[in-house]
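I have a structure here, written as structure tokens, and I will follow up with some questions on it.
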Amino acid sequence: MAKGEGAESGSAAGLLPTSILQASERPVQVKKEPKKKQQLSICNKLCYAVGGAPYQLTGCALGFFLQIYLLDVAKVEPLPASIILFVGRAWDAFTDPLVGFCISKSSWTRLGRLMPWIIFSTPLAIIAYFLIWFVPDFPSGTESSHGFLWYLLFYCLFETLVTCFHVPYSALTMFISTEQSERDSATAYRMTVEVLGTVIGTAIQGQIVGQAKAPCLQDQNGSVVVSEVANRTQSTASLKDTQNAYLLAAGIIASIYVLCAFILILGVREQRELYESQQAESMPFFQGLRLVMGHGPYVKLIAGFLFTSLAFMLVEGNFALFCTYTLDFRNEFQNLLLAIMLSATFTIPIWQWFLTRFGKKTAVYIGISSAVPFLILVALMERNLIVTYVVAVAAGVSVAAAFLLPWSMLPDVIDDFHLKHPHSPGTEPIFFSFYVFFTKFASGVSLGVSTLSLDFANYQRQGCSQPEQVKFTLKMLVTMAPIILILLGLLLFKLYPIDEEKRRQNKKALQALREEASSSGCSDTDSTELASIL
């Protein structure tokens with residue numbers, strides 16, 4: 001009976017037209033609706049943005065206070081201290097492509113490909129950071145050599161570990177959403193929090209260790225100098241209080257670091273691209289590096305931002321000396337810095353609105369160039385505190401654009417790269433790590449140029465007044481040199497090919513690629529189901 005039923009069924013099937021038979025077999029294949037636009041909630045964006053604070057908190061504290069800490073609190077000699085700072089910066093720049101290479105070789109896990117780096121580097125990073133601000137009791141006569149090795153080791157170790165946090169965090173921009181607009185919005189949130197991080201880092205470190213200043217005495221020529229004798233006769237209790245103040249500040253910043261990392265880990269989930277997930281393994285690093293460095297839009301973008309970053313870093317690196325010696329606003333430096341950072345914080349949302357309304361290239365031209373008139377004003381004006389505050393607030397507007405725009409434009413370059421090289425997964429960390437590398441390279445160049453220029457101008461170390469040529473050199477480093485670099489950077493941005501029309505085309509092409517990958521995945525699933533049924 002069963003055999004006869006099977007024969008009738010086969011015979012009926014043979015009488016049906018092929019098209020009808022195929023249609024009758026298809027009900028198991030449900031046509032999937034196009035995916036709705038992926039929208040990140042405000043909570044998701046805030047959790048992502050908070051992850052940018054640790055790098056800025058620690059970097060700001062180290063940038064402004066490590067030198068004076070090594071010299072006056074840890075009692076490291078000036079030459080070893082300068083070696084620690086220089087080697088630390090050089091190592092910091094080197095670790096970015098190194099970590100980018102390691103991440104590109106990482107495989108996807110249940111937590112993602114980037115999150116494990118963030119999770120496992122965090123506890124080690126805060127331990128290394130805390131030990132930077134700890135003064136060990138070395139045996140008598142070995143303080144100088146042992147102290148040099150101690151601070152060099154933990155400074156380089158911390159820079160390595162914080163890079164293991166920051167490079168994957170930067171690359172995470174590409175994996176929080178497949179929508180350009182959502183990534184841009186999340187980047188704006190991130191830049192706002194990062195600027196707030198610099199403000200908080202400066203405030204915490206500055207307020208807690210504000211009393212950690214070497215005493216000054218009037219010398220016979222009428223100039224105020226740091227008294228070596230006073231430093232040596234400083235009471236042990238007072239020095240111990242200063243050391244404890246640095247440890248307290250380090251503990252608070254380390255706690256904020258952990259809290260921010262915890263929020264990031266809980267609130268953000270990596271999203272893997274469909275067309276990438278179909279690739280068996282990541283592209284070899286050096287092959288990916290050749291492709292990335294051969295991608296024209298990326299080279300033009302980092303070249304433009306290399307010049308503009310160098311301009312702003314010249315201002316940043318010499319701002320304290322400029323306020324102290326050229327403008328003679330010794331007691332206003334922290335307040336002026338706070339005015340710049342608060343202005344940047346409040347104007348980042350405005351720049352985010354501007355770039356979505358008028359385009360990113362337009363935002364670059366207006367945002368970066370807006371600093372030029374105020375830099376000219378600083379170069380020409382006489383000493384005036386009110387005008388200086390106005391310039392500081394206006395400078396914050398440009399700083400906000402300089403913070404936001406590179407990180408908003410990098411994802412566009414990566415999207416363009418993926419369209420040209422769709423079978424090259426794992427290259428995102430290379431893009432971000434080498435951008436950070438070139439940024440830190442610019443920081444090192446600005447430090448070297450500034451120090452050399454001041455040395456040629458006969459800068460008097462530890463003095464509270466300087467020769468006129470030093471004041472003039474500082475004015476050039478803070479005004480004319482940045483103006484020239486900004487103009488060169490803007491000229492390079494003229495060559496940058498990804499405008500708003502190109503972005504829209506890339507967005508449509510990427511969407512088509514995702515839909516193709518999705519339908520391919522559905523076909524593979526249906527084939528597997530059919531095979532199991534048969």
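In case you wondered, yes, glycine gets a Cβ from its N, Cα and C as well.
For all the noted positions, this structure keeps the original residue and models no substitution.
Record note (Swiss-Prot), mutagenesis Tyr55 to Ala: Significant reduction in LPC transport. The unchanged residue is displayed. Annotation of the published mutagenesis Gln56 to Ala in Swiss-Prot: Slightly reduced LPC transport; the original residue is retained in the structure shown. Quoted from Swiss-Prot, the note on the mutagenesis of Phe64 to Ala is: Slightly increased LPC transport. Under mutagenesis, Swiss-Prot gives Gln67 to His with this note: Abolishes LPC transport. Among the mutagenesis results in Swiss-Prot, Phe86 to Ala has the note: Slightly reduced LPC transport. The residue drawn here is the original one. Among the mutagenesis entries in Swiss-Prot is Asp92 to Ala, noted as: Significant reduction in LPC transport. Abolishes LPC transport; when associated with A-96. Thr95 to Ala appears in Swiss-Prot as a published mutagenesis result, with the remark: Significant reduction in LPC transport. Where Swiss-Prot documents Thr163 to Met as a mutagenesis experiment, the accompanying text is: Abolishes LPC transport. Looking at Swiss-Prot, the entry for mutagenesis of His166 to Ala says: Abolishes LPC transport.
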What's the most sparsely packed of the mutagenesis positions Phe64, Phe86, counting other C-beta atoms within 10 A?
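Comparing Cβ neighbour counts within 10 Å for the mutagenesis positions Phe64, Phe86 gives Phe86.
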What kind of secondary structure is Gln56 (mutagenesis position) part of, going by DSSP in three states?
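Gln56 (mutagenesis position) sits in a helix per DSSP.
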Near the Cβ of Asp92 (mutagenesis position), how many other Cβ atoms are there if near means within 10 Å?
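Here the count is 23.
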Just the number: how many Å between the Cα atoms of Phe64 (mutagenesis position) and Tyr55 (mutagenesis position)?
14
Just to verify a number: CA distance, Thr95 (mutagenesis position) to Gln56 (mutagenesis position), in angstrom, no decimals.
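So the Cα of Gln56 (mutagenesis position) lies 17 Å away from that of Thr95 (mutagenesis position).
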Can you name the residues of this chain that are 6 or more positions from Thr163 (mutagenesis position) yet have a C-beta less than 8 Å from its C-beta?
Asp92, Thr95, Asp96, Val99
Count the Cβ atoms, other than its own, that fall within 10 Å of the Cβ of His166 (mutagenesis position), considering every protein chain shown.
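The answer is 27.
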Spatially, and counting Cα to Cα, which of the mutagenesis positions is closest to Tyr55 (mutagenesis position)? Options: Gln67, Phe86, His166.
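Nearest listed residue in space: His166.
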Please list, in sequence order, the residues in the chain of Gln56 (mutagenesis position) that are at least six apart in sequence and whose C-beta is under 8 Å away from its C-beta.
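Gln56 (mutagenesis position) has long-range Cβ partners Glu194, Val195, Gly197, Thr198, Gly201.
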Just to verify: the residue among Gln67, Thr95 with the fewest other Cβ atoms within 10 Å, which of the mutagenesis positions is it?
Gln67
In angstrom units, rounded to an integer, how far apart are the Cα atoms of His166 (mutagenesis position) and Phe86 (mutagenesis position)?
21
Cα-Cα separation of Phe86 (mutagenesis position) and Gln67 (mutagenesis position), in Å?
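About 11 Å separate the Cα atoms of these two residues.
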Inside 10 Å of the Cβ of Tyr55 (mutagenesis position), count up the other Cβ atoms and send me the figure.
21
